[in-house]
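Engineer: Sharing the features that Swiss-Prot gives for it:
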type	residues	note
MUTAGEN	Asp194 to Asn	Sporulation-defective phenotype
MUTAGEN	Tyr226 to Ala	Retains phosphatase activity, but is insensitive to PhrA inhibition
MUTAGEN	Asn227 to Ala	Retains phosphatase activity, but is insensitive to PhrA inhibition
MUTAGEN	Asn230 to Ala	Retains phosphatase activity, but is insensitive to PhrA inhibition
MUTAGEN	Pro261 to Leu	Sporulation-defective phenotype. Retains phosphatase activity, but is insensitive to PhrA inhibition
Amino acid sequence: MRMKQTIPSSYVGLKINEWYTHIRQFHVAEAERVKLEVEREIEDMEEDQDLLLYYSLMEFRHRVMLDYIKPFGEDTSQLEFSELLEDIEGNQYKLTGLLEYYFNFFRGMYEFKQKMFVSAMMYYKRAEKNLALVSDDIEKAEFAFKMAEIFYNLKQTYVSMSYAVQALETYQMYETYTVRRIQCEFVIAGNYDDMQYPERALPHLELALDLAKKEGNPRLISSALYNLGNCYEKMGELQKAAEYFGKSVSICKSEKFDNLPHSIYSLTQVLYKQKNDAEAQKKYREGLEIARQYSDELFVELFQFLHALYGKNIDTESVSHTFQFLEEHMLYPYIEELAHDAAQFYIENGQPEKALSFYEKMVHAQKQIQRGDCLYEI
């Protein structure tokens, strides 16, 4: 009887690299196929603890991809994330070089998904220490894109723009990375909005929407529509903004995307600013319920803020509670935005002394944003 031949770990390593290529391209079916092949081959592989750690890290990255692609509530992703993290962190002392890079980079993605931006940046910065070990251009572009994304959310606008352009230049050379190209266009447009140049953001978003439609990707189409709504709001065209937000909400609802609370929140915010109180109240109730269903603590707070500020009777206690929550989580970009909206509200209602306190809060948040590098030193 012939003994079963042992598979070299180097061969399985190449297969994991192929798996990672499909993950980065968001090719779910191919990624799932190669994942199964890897799992079968590992059973007959020569002993290699580093390779097994690499497999565990890639399984975690696979879950991050699925969490982005799959509609909310279709799986037990949070439980699986916890189990994978526990397994990987139990072997963290063994991680060196490229494995250490992947651990910190993938963990940063996970923290970002949880809206733990400061924690995400900490892991990205740790990954950066081993970036010199990365030789693949696409992997370098992946890192640049993730840095652009996190710096955008922390309102480090010019740094974010630099990373986004760097990533986009690489992705444009590869036809199979259209999803990332679209996402780079989103970040570039968002940075133009933050620079108060929404008219420069518009062509990037129109291109992104066109590419998303050609890809037939509902998530990216809904994101492009949402970002166009945000852009028109910045331009003061509230009716157009409401229309685009509404289209985004429709897709998010039908696909059960996890960014549905965000889309409804922005639509509700615009409706309140249009003085369309009846429709705004309806969307507020709907959005709050959905945010609770999705266990989205941030947007539960933000919906309650809208109701507290724009409802029939101003609830100053709830307004204060929201700012306290945002400060505890160091979400200064949200503080800046909400403080500005509250100040504008009080100015319009002839209460300049109350507006002043919110302008002061806005300026304080801007200072914290400008000092952002200090938040994630390691």
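Placement of Cβ uses the backbone N, Cα and C atoms for every residue, glycine included.
Every residue here is the original one, so none of the noted swaps is modelled.
In terms of burial and nearby residues, how do these features look in this structure?
Structural biologist: All protein chains considered, the CB of Asp194 (mutagenesis position) has 20 other CB atoms within 10 Å.
In this structure, Tyr226 (mutagenesis position) is part of a helix by DSSP. Taking Cβ-Cβ distances under 8 Å and a sequence separation of 6 or more, the neighbours of Tyr226 (mutagenesis position) in its chain are Tyr244, Phe245, Ser248, Asn259, His262, Ser263, Ser266.
For Asn227 (mutagenesis position), the same-chain residues lying six or more positions away in sequence with a CB closer than 8 A to its CB are Phe186, Ala189, Gly190, Leu205, Ala208.
For Asn230 (mutagenesis position), the same-chain residues that are 6 or more apart in sequence and have a Cβ closer than 8 Å to its Cβ are Gly190, Asp193, Ala241, Ser266.
Annotation for Pro261 (mutagenesis position): same-chain Cβ neighbours under 8 Å, separated by at least 6 residues, are Gly287, Ile290, Ala291, Tyr294, Asp296, Phe299, Phe303. Under DSSP, Pro261 (mutagenesis position) is assigned to a helix (H, G or I) in the three-state scheme.
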